Amino acid sequence: MQYQTESWGSYKMSSLGFGGLGMVADTGLLRIESLASESAVVIFSVSTCCMCHAVKGLFRGMGVSPAVHELDLHPYGGDIQRALIRLLGCSGSSSPGSLPVVFIGGKLVGAMDRVMASHINGSLVPLLKDAGALWL
């Protein structure tokens, strides 16, 4: 079995070029951009989601203190979740793979599958080091 050695879909929110690509900047995307840049590691989560709990545990177990935004408790959680689903390219608002969503160094890493694949293939630690979230 082979794993991809580079992070998938990593890009800065500002590189989306809201105006340049003909995309209309909506409030959800602007909130994501702002929140994703507040800390080296940012996790958008739901407080009752077991996959979200696992990702938070992974980072905390590595000695990383992520900023966690529980969307079910956030006043704009619904807008943010819909915008995250669009960013990930998920088909529906109840898409099972949509949360958690992780940003490292302001760049979108992705949902649980991409975070775990990056961890398994060894590319997660360098991302964390580059973002200043991990000192090894």
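Here the Cβ of each residue, glycine as well, is placed from N, Cα and C on the backbone.
Look at Swiss-Prot and you will find 29-135 tagged as domain 'Glutaredoxin'. Broken down with DSSP, the domain 'Glutaredoxin' (29-135) shows 50 helix, 17 strand, 40 coil.
Under 8 Å, Cβ to Cβ, and six or more positions away along its own chain, Cys49 (mutagenesis position) finds Leu99, Pro100. For the published mutagenesis Cys49 to Ser, Swiss-Prot gives the following note: Alters the function during petal development.
Annotation of the mutagenesis experiment Cys52 to Ser in Swiss-Prot: No effect on the function during petal development. Around Cys52 (mutagenesis position), the same-chain residues six or more apart in sequence whose CB sits under 8 Å from its CB are Ile43, Ser45, Val46, Leu99, Pro100, listed in sequence order.
One entry in Swiss-Prot concerns the mutagenesis experiment Cys90 to Ser. Its note says: No effect on the function during petal development.
Quoted from Swiss-Prot, the note on mutagenesis experiment Gly110 to Ala is: Affects glutathione binding. Within 10 Å of the C-beta of Gly110 (mutagenesis position) we count 21 further C-beta atoms, all protein chains included.
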